[in-house]
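In what follows, a single structure is set out as structure tokens and then discussed.
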Amino acid sequence: MAAPEPARAAPPPPPPPPPPPGADRVVKAVPFPPTHRLTSEEVFDLDGIPRVDVLKNHLVKEGRVDEEIALRIINEGAAILRREKTMIEVEAPITVCGDIHGQFFDLMKLFEVGGSPANTRYLFLGDYVDRGYFSIECVLYLWVLKILYPSTLFLLRGNHECRHLTEYFTFKQECKIKYSERVYEACMEAFDSLPLAALLNQQFLCVHGGLSPEIHTLDDIRRLDRFKEPPAFGPMCDLLWSDPSEDFGNEKSQEHFSHNTVRGCSYFYNYPAVCEFLQNNNLLSIIRAHEAQDAGYRMYRKSQTTGFPSLITIFSAPNYLDVYNNKAAVLKYENNVMNIRQFNCSPHPYWLPNFMDVFTWSLPFVGEKVTEMLVNVLSICSDDELMTEGEDQFDGSAAARKEIIRNKIRAIGKMARVFSVLREESESVLTLKGLTPTGMLPSGVLAGGRQTLQSATVEAIEAEKAIRGFSPPHRICSFEEAKGLDRINERMPPRKDAVQQDGFNSLNTAHATENHGTGNHTAQ
């Protein structure tokens with residue numbers, strides 16, 4: 001009789017399934033962004049109409065769409081914009097909105113305050129991108145709304161809707177990180193199609209920046225060729241870049257235009273210039289954006305003939321850059337009554353500056369420890385050890401050999417100080433980087449240590465006085481302080497053809513002198 005076979009061991013249990021994405025997150029309240037990109041079938045219905053709620057819910061979770069879908073949205077929206085006039089005409093009731101600057105989650109709040117785009121007419125005054133870290137989400141969502149509501153939602157061009165600024169600030173980098181350069185180029189083509197101005201109710205001129213000494217009538221705007229990159233000077237540039245003078249309504253000089261020293265291009269226009277333009281064109285007021293406002297809006301001096309504010313600035317990005325601590329506002333105009341609705345900022349996901357990843361963020365800590373080890377290794381050499389092993393080496397001088405090693409120790413010590421400052425003062429470094437246009441600190445700040453960082457200046461003379469005294473433990477606590485620190489970013493960035501720009505500045509000043517005198521205006 002055969003012996004019974006030994007019992008076989010039971011097979012090991014299958015491994016547990018991997019945890020769902022985000023299950024191991026430290027902050028459980030922050031959901032993991034969707035990894036799935038929306039497809040054409042999910043974004044568009046069978047008739048090719050965008051499902052705006054599906055897109056909105058996905059973007060709010062930091063989700064993305066297929067690149068081809070992003071291109072389709074951008075191109076379809078651009079086709080609608082190309083059919084519009086350079087100066088569109090819109091009717092009340094309407095809600096007018098100012099700068100958005102990539103603050104997508106605040107844009108969602110704006111629509112809560114202003115009303116659903118399905119039954120509310122909207123006019124946006126430009127600057128949808130740059131500075132904020134959700135610019136492409138703003139573009140995709142607004143372009144989908146334009147596709148859905150082409151006759152009730154209107155988009156104007158701001159000074160940031162151009163290649164020059166989006167390359168200099170954050171939008172191009174954001175497009176390349178989240179999508180591709182193809183998406184960025186499609187956005188630039190779409191931006192070239194945006195109208196430059198709107199005539200609201202035959203009463204208000206709506207524009208991003210303001211007036212130009214070369215624009216006297218509304219027909220001058222209508223005749224402009226807008227399908228191009230905005231030039232560094234001229235009427236198109238002025239519509240996007242000009243500002244009211246600081247002493248608007250209380251001018252010491254009656255000259256209408258002076259060189260805009262804050263922007264480094266275009267002009268300041270004053271109260272008499274606005275009143276003359278309004279009277280010549282039978283208008284009530286000019287509504288513009290382009291400047292952050294503590295309350296989200298500003299009403300300027302009233303016209304002596306109509307009793308209505310001659311100029312209104314509206315700004316719709318609350319707590320701009322996460323440091324201004326300002327309110328945002330939208331302007332609702334209905335039945336000849338104008339109402340301002342303010343709102344505060346909404347919570348939003350955090351991005352490190354310039355879309356830095358956590359590994360790059362951790363490098364200062366690693367670098368500090370490595371340099372500490374190198375310093376300790378080199379520092380153990382005694383004078384006796386330095387004297388040994390061939391004094392004839394290094395030009396035959398032991399002193400030269402010792403000096404070479406000491407120089408290495410000093411160099412590594414300098415590196416250690418840089419990494420130490422980066423780690424210990426990371427919050428201040430981030431703040432300074434966020435307030436400089438290139439996202440980079442001034443040369444030598446970190447190597448000089450904490451004291452140098454305290455007295456760091458940004459890249460232009462105009463910002464020096466504002467940022468002097470900025471110390472690492474200090475938090476920006478007022479609107480005016482943030483505006484002063486950020487002033488360098490209000491300038492037109494330097495162009496590759498810098499020589500031509502110098503000529504343009506002289507030409508602009510000469511043009512203002514020839515046509516309007518030489519009024520001097522103090523910049524904000």
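Cβ atoms are placed via backbone N, Cα and C, with glycine included.
Unsubstituted: the structure retains its original residues.
Annotation source Swiss-Prot lists active site, proton donor at His160. When other Cβ atoms within 10 Å of the Cβ of His160 (active site, proton donor) are tallied across all protein chains shown, the result is 26.
Positions annotated as Fe cation binding site by Swiss-Prot, on the basis of experimental evidence: Asp99, His101, Asp127. According to its DSSP assignment, Asp127 (Fe cation binding site) is coil.
What Swiss-Prot records for Asp127, Asn159, His208, His290 is Zn(2+) binding site. Asp127 (Fe cation binding site): 27 other CB atoms within 10 A of its CB, across all protein chains.
In the three-state DSSP classification, Met356 (mutagenesis position) falls within coil. According to Swiss-Prot, the experimentally introduced change Met356 to Ala is described as follows: Modest increase in catalytic activity in absence of calmodulin.
According to Swiss-Prot, the mutagenesis experiment Phe365 to Ala carries this note: Moderate loss of calmodulin-mediated activation. Probably prevents recognition of substrates. In the shown protein chains, 14 other C-beta atoms lie within 10 A of the C-beta of Phe365 (mutagenesis position).
What Swiss-Prot notes for the published mutagenesis of Arg417 to Ala is this: Modest increase in catalytic activity in absence of calmodulin. Does not affect interaction with calmodulin.
A mutagenesis experiment is reported in Swiss-Prot for this position, Phe419 to Ala, and the note states: Modest increase in catalytic activity in absence of calmodulin. Does not affect interaction with calmodulin.
Ser420 to Ala appears in Swiss-Prot as a mutagenesis experiment; the accompanying note says: Does not affect catalytic activity in absence of calmodulin. Does not affect interaction with calmodulin.
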Asn159 (Zn(2+) binding site) and Asp127 (Fe cation binding site), compared by Cα position, are separated in whole Å by 7
Give me the Cα-Cα distance between His208 (Zn(2+) binding site) and Asp99 (Fe cation binding site), rounded to a whole Å.
9
Counting only residues outside Asp99, His101, Asp127 in the same chain, those with C-beta within 8 angstroms of the Fe cation site's C-beta centroid are Gly98, Ile100, Gly102, Gly126, Tyr128, Val129, Asp130, Arg131, Gly158, His160, Ala289, Phe315, Ser316, Ala317
Within 10 Å of His160 (active site, proton donor) (Cα basis), scanning recorded positions His101, Asp127, Phe365, I find His101, Asp127
Find the one among the recorded positions His101, Asp127, Met356, Phe365 whose C-alpha lies closest to that of His290 (Zn(2+) binding site).
Asp127
